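So that you can see what the record holds, here are the features copied from Swiss-Prot:
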DOMAIN    69-163  domain 'SH2'
DOMAIN    456-598  domain 'VPS9'
DOMAIN    624-706  domain 'Ras-associating'
MUTAGEN   SER351 to Ala  Abolishes phosphorylation by PKD and the interaction with 14-3-3 proteins
Amino acid sequence: MESPGESGAGSPGAPSPSSFTTGHLAREKPAQDPLYDVPNASGGQAGGPQRPGRVVSLRERLLLTRPVWLQLQANAAAALHMLRTEPPGTFLVRKSNTRQCQALCMRLPEASGPSFVSSHYILESPGGVSLEGSELMFPDLVQLICAYCHTRDILLLPLQLPRAIHHAATHKELEAISHLGIEFWSSSLNIKAQRGPAGGPVLPQLKARSPQELDQGTGAALCFFNPLFPGDLGPTKREKFKRSFKVRVSTETSSPLSPPAVPPPPVPVLPGAVPSQTERLPPCQLLRRESSVGYRVPAGSGPSLPPMPSLQEVDCGSPSSSEEEGVPGSRGSPATSPHLGRRRPLLRSMSAAFCSLLAPERQVGRAAAALMQDRHTAAGQLVQDLLTQVRAGPEPQELQGIRQALSRARAMLSAELGPEKLLSPKRLEHVLEKSLHCSVLKPLRPILAARLRRRLAADGSLGRLAEGLRLARAQGPGAFGSHLSLPSPVELEQVRQKLLQLLRTYSPSAQVKRLLQACKLLYMALRTQEGEGAGADEFLPLLSLVLAHCDLPELLLEAEYMSELLEPSLLTGEGGYYLTSLSASLALLSGLGQAHTLPLSPVQELRRSLSLWEQRRLPATHCFQHLLRVAYQDPSSGCTSKTLAVPPEASIATLNQLCATKFRVTQPNTFGLFLYKEQGYHRLPPGALAHRLPTTGYLVYRRAEWPETQGAVTEEEGSGQSEARSRGEEQGCQGDGDAGVKASPRDIREQSETTAEGGQGQAQEGPAQPGEPEAEGSRAAEE
């Protein structure tokens, strides 16, 4: 497909200056004016030469194919029809039929329920867009779709692009799909993509070569490149060696593997080496493959070749490679033990397999760190602004704000990074969380710890804990009402070392890991004393006793640090349980120093600690104190009730208008607010305050012409409010009598029968005393 005005412009070999300028501007501003890779008549691309091997990002795929997945004219039935044959996770966005917003429709698995399509409303606000029920907010719809392609959050499973869009390699193919619009869902292109098998990337096959070909290489060795990342090589030889783990397989019958004289590449040939004997071996004995690893060193005897490099010399991505010690032996020396030499090939084979699996995580971590350093990206701007804001000064609920920012940044990073990293969504979230801790919490750790220490020292928490630790050491197990004894000195020192590691760690997840290790050591010591039947009732006193002898008041800071910054999903698991146990134990120790106060039992202290923690997590109580529940009586629809948010100083007149709006009353002048109390309705004056009414009644919004005695409720209650004598009340209620009418028992019984289904229906009220003239006048007026 040619763009108008582009065919025939310039020679076939050289693009015109105008097309070059257009392509340059398009590369400068891809987000504002995307230029598609449409070929011109010469076979080139109108948008300028595209870099070979360039991967189209997920955001570009969504932007170019917006007419396919954004169907604002489609209704719910059309969405069901288009998604009925699609694989689970396929989605489209339509306009809601019942609400003024857009809806995200997603195909569900067959066994998920009666409906195979779920709809989620997309809410728009000044801060961005978000799904209904989710706390994640994004700047635009495309960013939201990108994020939910990698993380499901409230969805049943992550979103998935149609296969034709996902496998498109160039902008030209995506533009061709975009031109189809809604017809893409029923086109042959989509059907062909569905019927075809879901093939993964074609990996390069290892080809067995003859001994003559192998001898042409340096040191008669075969190089095996890691096929997981064939196109991710760096510009230098050292970078190539880092990115592609090379394994040299010996062609001799015996090859004890030991550290080489010089790290490869290249592999030097040792002087005086015995000539290769592979020419006398059949090719089938050259290399025996295993399906689990991919290579195996043949057994036998023969001269040794230059040894393999150790894992420490190869940057294979193992997280523990920098912490392990080197392989014993000097350079160029053979293995010191024949038994160790026989085991090394298998160990190195297993290590190579693990390194290949861990390499994607290192790549994701490096990519996430680069994005967080770049202010031009959404995640980078959020992270850098967060660092600047925290360093500027303390704020209320600072740790909770940091945790929310980390969750938002993780969703943005998940949307930025493509799915080609060979990581599952759950593993991707774990790697991104770890990268965020390194980029955000590591530099902020000293600042946050100093602020926590100042705050806890100012309110006396640290002082009370230090005094409680001293008393617990002096009193022993009797301070907690327990007969348990301390673990052995060796076990106590092991627990102390784990707690010291916890204090030196900046990541909350790593701190919880150290806490679990310490608690495991304590459980082992507890079972040694009490047997297998020991439980939480014995564990909490033992934990408090061990903490007292470790004498680490700084654990109070770390308990709050972990509780606020730990990922919310981890708080409900084993880590959250033992973190709560640590907080309860510290609270129990802090209470020992208070004079004339008996220490609570472990169970009571645990409940109190949980209550305090929930108070920090839940919103304040005053947020719910401005709510009033009003019942609505109507002859046609019966009785309904609603909870209304009323300002503190709102009057009854304001509440009347609010009720008329909420209950959709067509004639609000004929309705009024009444207080149902003592089997009677009392008309409320317009000037009374809504939040200062008697609490022993029910607010009812009903027709004002129903029978009632004249007057104001304030006279019966004796409050003496001046609003009862206002002009508006005199117009609404003629007379100065009682404002409430007492219903007869028969009428009350009839009313209870009409309102038996959950509401107060229309009440046919009679006079309390038939002989009273005011009641008879009211009945006559009603007739």
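Note that Cβ sites are derived from N, Cα and C of the backbone, with glycine treated the same way.
Every residue here is the original one, so none of the noted swaps is modelled.
DSSP labels the residues of the domain 'Ras-associating' (624-706) in these numbers: 18 helix, 35 strand, 30 coil. Averaged across the domain 'Ras-associating' (624-706), pLDDT in this predicted model comes to 81.
Sorting each residue of the domain 'VPS9' (456-598) by its DSSP state yields 113 helix, 0 strand, 30 coil.
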